[in-house]
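Comments concern the structure below.
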Amino acid sequence: MDGYWDVVVSSLQDIYNANEVIPFDDELQTKKLNFLNMSKDQLQLHLNTFQEHMENVNRVHRILDNVRSNLSLMLNQSREEKSEENTEDAEEGEGTRMALSQGKKAVGKVGRSYWTSEYNPNAPILVGSEVAYKPRRGSADGEWIQCEVLKVVADGTRFEVRDPEPDELGNSGKVYKCNRKELLLIPPGFPTKNYPPGTKVLARYPETTTFYPAIVIGTKRDGTCRLRFDGEEEVDKETEVTRRLVLPSPTALANLARK
């Protein structure tokens, strides 16, 4: 569920940024213009402005559709979990009810991480876990995308994950079938060790759900990583990324999860 909420927050930030670049509000001065007295170049300039404004508004409409979709999924998932809990309470005996009252809860299938190191704890992968998924193309340190685990199958080494971002047409994100070598677990929030400067990592680029190779420049007091992403157009540009969204590079990981 956290993955859906992260997408909602990220989408709302995208809408805010879109308004900062090209305000959604109508320009009063534009309404007062007399287009009949303008030259062809002036008309073309205004036409370009209107087209950019329209494209920006249409893009925001698609983002809002995605927000509504993710909020709906969150609400449905919450209802399903509540329904399952009520069913369990009705079917289980007094002993199970006592266990539940003490905070004990049955756990479904548990997935196992393949990639692990001192900078990315070997925590179990569960339904709802956030992961970085590598599409089956390119190198291990190519682009990875943030997904949410929908299903743990087989013996915990295969998964179904969903891209929470809609496609270019605004349709729901794709569902992928993958194995544990194609996933990197995003730490669920517990403390993680800081990377030393010079460490090669995969980090989620701000305002996207895509992970790219980067080099750690340093770490701030709050744990935020200062990074230099590979391929940045601006030379020596530093970017700050939340620690939990900075993952060890698969090619640099020394410890592999045991079967």
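Using the three backbone atoms N, Cα and C, a Cβ is placed for every residue, glycine included.
Copied over from Swiss-Prot:
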type    : residues      : note
DOMAIN  : 121-255       : domain 'SGF29 C-terminal'
MUTAGEN : ASP163 to Ala : Reduces histone H3 acetylation
MUTAGEN : GLU165 to Ala : Reduces histone H3 acetylation
MUTAGEN : TYR205 to Ala : Reduces histone H3 acetylation
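In this structure, the C-alpha atom of GLU165 (mutagenesis position) lies 15 angstrom from that of TYR205 (mutagenesis position). Packing around GLU165 (mutagenesis position) is summarised by its Cβ count: 20 other Cβ atoms lie within 10 angstroms of its Cβ, all protein chains included. Rounded to the nearest whole angstrom, the C-alpha distance between TYR205 (mutagenesis position) and ASP163 (mutagenesis position) is 16. Counting Cβ atoms from all protein chains shown, TYR205 (mutagenesis position) has 17 others lying within 10 Å of its own Cβ.
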